[in-house]
Amino acid sequence: MELTREKVLLLTFLRMQYSHILPDSIENRVISTEAPEWELDKSLQDLLIHDYDYSKTSFSSSPPIVANDTVSNVRKPSDTKQVNGAGGQVNHSRAEDSDYATSDLSESSDVGDDDNSCIFSFSKVPMQKDVASIKEEERLDPKISTLNNIDAIANLKLTNMVESSQAVNLTSSKQSSINQQSSVSTDYDDLRSISEESFHLSQGEIPLTFPMNSSLTDTEADAVVAVDALFPGKQRGTHNTVNKARSVSNAKAPTSALRALLEHKENSSQNGPLAENFATFSGHAESNALRLNIYFPSSESPSKPLFVELRKNVLVSEAIGYILLQYVNQQLVPPIEDEAQNPNYWNLRIVEDDGELDEDFPALDRVGPLSKFGFDAFALVKATPAQIKENQAAYPFKSKHPTSIPEANNKTHIRHTSSTSSQSQKQAQDVKDTLNTSHVVQVRLPPYGDNARFCNIEISKTTRLAMVLNQVCWMKQLERFKYTLRVAGSDTVLPLDKTFSSLDGNPTLELVKKKVRDKKGSTQQLPTSSPQNSVYGSIKKDAQSSTYNATDIMSSNTYQEFLVWKRQPVSFMGRHERLLAIDGEYVHIMPSESKNIFETPKTSSIHAGSIILCKQSKKSPCNFKMIVSKNRETKRYDFEVLSALEAAIIVSRIRALMNTVKKIN
């Protein structure tokens, strides 16, 4: 490193003791000394060669600067007397009294000339004060002590806020972190402004006041009282101000009856029946949770979905309850009435890719698992009055909290009723209780015999037999469209649209395959207790009106073949050429003759009874989809053809086959 005159001059000055401090302000204090000779700085050159680091030296009462023996006219740090110019004013000063030194070169001269002197001016280089000097100043001037206490309070608050901000969770969002940092920065600016204003208290320029909504601690209040005592004649915060601020911060805001009612309603929604029954179905803590987008066609934003996370094995009815809970908690618009906060009032439907409701697909089976449908987007729609009545009868749910009604004064309000009306009301209540009473029905599973298995289902008298069949097939992992119900020990097949109250007593039911029913073709009648809900006519009518059978379809020339492309977005190719064949009751998806190396020769045969939906796309008429129920789950097939007309023909043929098989079964 090259040693220049300027570097030697600066280093020589830093190794000197402070002397000749002028009595000016902090920013204008000047330190003067005589410049050393160039030839006498060999020791300084050696010091620079060894790279001496002054920044690592700890400060005590004065900077660690030792005067060089080669430098002349250098005074030790002690009380000095200095005569300022022609005025002859004598000033006493110490090196420790300097808060700042300056670093501005005001005058320069030839370093080699001994007669010339150099004056340096340094600005805002902080030096550490002696603790003894600070205590001495506070003892002589109580005002300084009070101001230092206020600064200490501000610094303590700032330290606490910084420590609390460091404890913020690292996984919080970026916006949350920015808000917390801005809050800390705002509080810091407020405290620094209070600290800066405190320096002007001695001049009476700024009154010391605290906002009325701020919360003062005991230490802060004592500091305000101390400042008021120091400056009694000027406009300051008085004891009454502190006491008033304390009373305002400790007092409770008045609460109106309307606000209390709204808070009670909000707490009721968070702790109501929805939260009690469906909050446990959240899949937020599970890795394999169902992550769905739920659309609300009746809301103000029907195209904006609500993201929910559900457990993997949740049922459709349970998913509806949890979705309603999230709708209420997030306060979406319009709000749902208390009576409608009931899963029986709603249905879950499948939507298109753009979120529009798929009108061709019916409401999802409430007793089945939601995961079997294989979709990630659904729509929550209002059920019809008939569906609400049916769901409420099968699965009663109370959507309201029991409200406390003041009891009437029997002494002043007496209601006379006749014996006839009271008796009729009692009979109606007994009938209602009987219908709502739960029963356990036994369903025998094939194969039948002495070692036959049974499945117990808890139902009510108003439960439809279709719900019983759905629940049995769900519990035993069976395909619902292949089975039906009959009374045990008979060949009478039960219509699934009737209720359990249409049966006499509590008979044992049997689960039977539909093909067995078709072979026997029984039309036996079942005795019932209610003529209105009798199943005689329905069974005989179905047997007489059913002119289709499986042999007619199989014997007819119904084989058709179409060239389609199966769309697979996840695949490397994007789409694969396939042959879609309609043969009897089955739809076959076969590989085409022009196979490539990425395809495997695999044929999928789908029964028409397992096809849930077949629909042509509205946005892309050349595309159509087919949804199939298989092994308690649903699978979706997306196909593409050359023209919209060909897609319409395929969809119409598959739908006709679905209707034919449905009439037979």
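Just so it is clear, glycine is given a Cβ too, placed from its N, Cα and C backbone atoms.
If you check Swiss-Prot, you get these features:
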type	residues	note
DOMAIN	255-392	domain 'CRIM'
DOMAIN	558-659	domain 'SIN1-type PH'
MUTAGEN	ILE294 to Thr	Decreased ability to recognize and bind AGC protein kinase family members substrates
MUTAGEN	LEU310 to Pro	Decreased ability to recognize and bind AGC protein kinase family members substrates
MUTAGEN	LEU310 to His	Decreased ability to recognize and bind AGC protein kinase family members substrates. Abolished ability of the TORC2 complex to catalyze phosphorylation of gad8
MUTAGEN	ALA319 to Asp	Decreased ability to recognize and bind AGC protein kinase family members substrates. Abolished ability of the TORC2 complex to catalyze phosphorylation of gad8
MUTAGEN	TYR327 to Asp	Decreased ability to recognize and bind AGC protein kinase family members substrates. Abolished ability of the TORC2 complex to catalyze phosphorylation of gad8
MUTAGEN	GLN330 to Pro	Decreased ability to recognize and bind AGC protein kinase family members substrates
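Counted with DSSP, the domain 'CRIM' (255-392) comes out as 52 helix, 27 strand, 59 coil. Of all the mutagenesis positions listed here (ILE294, ALA319, TYR327, GLN330), ALA319 has the Cα closest to the Cα of LEU310 (mutagenesis position).
When DSSP labels each residue, the domain 'SIN1-type PH' (558-659) comes out as 19 helix, 49 strand, 34 coil, counted as helix, strand and coil in that order. Sequence-distant neighbours of GLN330 (mutagenesis position): residues of the same chain at least 6 apart with a C-beta under 8 Å from its C-beta are LEU306. Cβ neighbour count within 10 Å across all protein chains ranks ALA319 highest among the mutagenesis positions ILE294, LEU310, ALA319. If you take the C-beta of TYR327 (mutagenesis position) and look for same-chain residues 6 or more apart in sequence within under 8 angstroms, you find PHE296, LEU306, ILE336, LEU380.
Spacing of ALA319 (mutagenesis position) relative to ILE294 (mutagenesis position) is 11 Å (Cα to Cα, whole number).
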